[in-house]
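One entry in Swiss-Prot concerns the mutagenesis experiment Thr52 to Ser. Its note says: 5-fold increase of repressor activity. Increases binding to DNA. Under the heading of mutagenesis, Swiss-Prot lists Thr52 to Ile and annotates it as follows: Does not affect repressor activity. Under its mutagenesis annotations, Swiss-Prot gives Gly57 to Ser the following note: Lack of repressor activity. Does not bind DNA. Tyr58 to Thr appears in Swiss-Prot as a mutagenesis experiment; the accompanying note says: Does not affect repressor activity. In Swiss-Prot, the entry for mutagenesis Tyr58 to Phe states: Lack of repressor activity. The structure shown retains the original residue. Under its natural variant entries, Swiss-Prot includes Pro61 to Ala with the note: In strain: RDD012. Under the heading domain 'BPL/LPL catalytic', Swiss-Prot lists 67-254. Annotation of the natural variant Lys70 to Glu in Swiss-Prot: In strain: RDD012; the original residue is retained in the structure shown. As annotated by Swiss-Prot, biotin binding site applies to Ser89, Thr90, Asn91, Gln112, Arg116, Gly117, Arg118, Lys183.
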Amino acid sequence: MKDNTVPLKLIALLANGEFHSGEQLGETLGMSRAAINKHIQTLRDWGVDVFTVPGKGYSLPEPIQLLNAKQILGQLDGGSVAVLPVIDSTNQYLLDRIGELKSGDACIAEYQQAGRGRRGRKWFSPFGANLYLSMFWRLEQGPAAAIGLSLVIGIVMAEVLRKLGADKVRVKWPNDLYLQDRKLAGILVELTGKTGDAAQIVIGAGINMAMRRVEESVVNQGWITLQEAGINLDRNTLAAMLIRELRAALELFEQEGLAPYLSRWEKLDNFINRPVKLIIGDKEIFGISRGIDKQGALLLEQDGIIKPWMGGEISLRSAEK
C-alpha cells in the first residue's frame, strides 16, 4: 500500500485556496522543493487541480473542505463510520469486511482509485470534490426483499439534499438523482446472500459537489454539480445527515418494504409524465413515463397501454425534442 501521508499533509496545507511557495511547503514538511513537486503530482493524479504560478507557488482554484471524522461522528448516535482519505472503493472496503459489520455501519472517502457504478462501470471520483459514501445493511428476509431498495435510497438522498437547500433535486429511475435534468448523483446496491438466507447489502452513493471536469470516457450522460447550481453544502453535515436518514429509512424498509415510499417517489420523480426512452442493450423503447408500480418497476405508456419494466440492464433517458 502506497504511503499517502505527505500528499495528505500537503492537501491540508493547500485546502485554504491561498498560494503557498514550494520553499514554504518544503520547510513545513521537512523536504526539498523537488520532493514537494513530486507529491503535487500525486495530488494531480487524484484529480486535484493544483495551479503553479512562478514566483507565487502552488494553489488550488478555490478552498476545499476536507472530511472531518470528529465532526461527522459528533452528529450521529453511534454506529461505526470509517472516514478514509484514499481508497479503492467505499463499497469494496465494506464488502471486504462484511463478516464484522453491523447494519448501518458506513464508510466515506475523499478519493476512490477504483470507484464503480452500475454494471461494473467506472465511477469518476476526484479527491475532495464530491461525497462518496457506502453503508452496510443485513436484510433478514433475504435477497428477494431488496427489490426497490435503490429507489428508497434515492428518495432519502433527494429529501436530505432538499432539506439542506438543494430544493430542486429529483429522482430518476432506478438509481440516480437529477438536478436541472442532469445527473447529480448515482447509487449502487451490491448484494450477497442465497435465497432462504439473509441478504448482506452494501449501498454506495456518489454525489457531485464541486468537481470541475470529468473523464469523458467514464461519464456518458449530462452531469451537474451542486456548486454549478450555486449550492454550497457542508460535506461533513451532509455525510452525517445522510447516514442518519439512511439508517432510519432502511429500518422502515425492512419492516414495510416499498409501500411507505411510493407517494414520496411520485413527488420527486424527474421524468413522470414526460417522454422517455428505455435503452436495453442496443434497443431503444420510447414512451411516456408514468412513475413506478408497487414493486418499483418503471411504468411506461405506449399507445395508451401502460406496462411495467424492471431489470438491471435498463437505462432511462429523456426523449424530449
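Note that Cβ sites are derived from N, Cα and C of the backbone, with glycine treated the same way.
Worth saying up front: this structure is predicted, and the values here are computed from it rather than measured.
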Would you mind ranking the recorded positions Thr52, Ser89, Thr90, Asn91, Gln112 by how many other Cβ atoms sit within 10 Å of each Cβ and giving me the lowest?
Thr52
For Lys70 (variant position), which of the binding-site residues Ser89, Thr90, Lys183 has the nearest Cα in space?
Thr90
Taking the Cβ of Gly57 (mutagenesis position) as reference, which residues of that chain separated by at least 6 in sequence fall under 8 Å from it?
Phe19, His20, Ser21, Gly22, Glu23, Gln24, Leu25
Spatially, and counting Cα to Cα, which of the binding-site residues is closest to Thr52 (mutagenesis position)? Options: Ser89, Thr90, Asn91, Gln112.
Gln112
Inter-residue C-alpha distance, Ser89 (biotin binding site) and Pro61 (variant position) (nearest angstrom):
26
Nearest recorded site to Pro61 (variant position) by CA-CA distance, among binding-site residues Thr90, Asn91, Gln112, Lys183:
Gln112
Assigned element (helix, strand, coil) containing Thr52 (mutagenesis position), judged by DSSP:
strand
For the variant positions Pro61, Lys70, which one has its C-beta crowded by the most other C-beta atoms within 10 angstroms?
Pro61
Cα-Cα, whole number of Å: Tyr58 (mutagenesis position) versus Asn91 (biotin binding site)?
33
Helix, strand or coil at Tyr58 (mutagenesis position), per DSSP?
strand
Count the other Cβ atoms sitting within 10 Å of the Cβ of Lys183 (biotin binding site), across every protein chain shown.
17
Count the Cβ atoms, other than its own, that fall within 10 Å of the Cβ of Tyr58 (mutagenesis position), considering every protein chain shown.
22
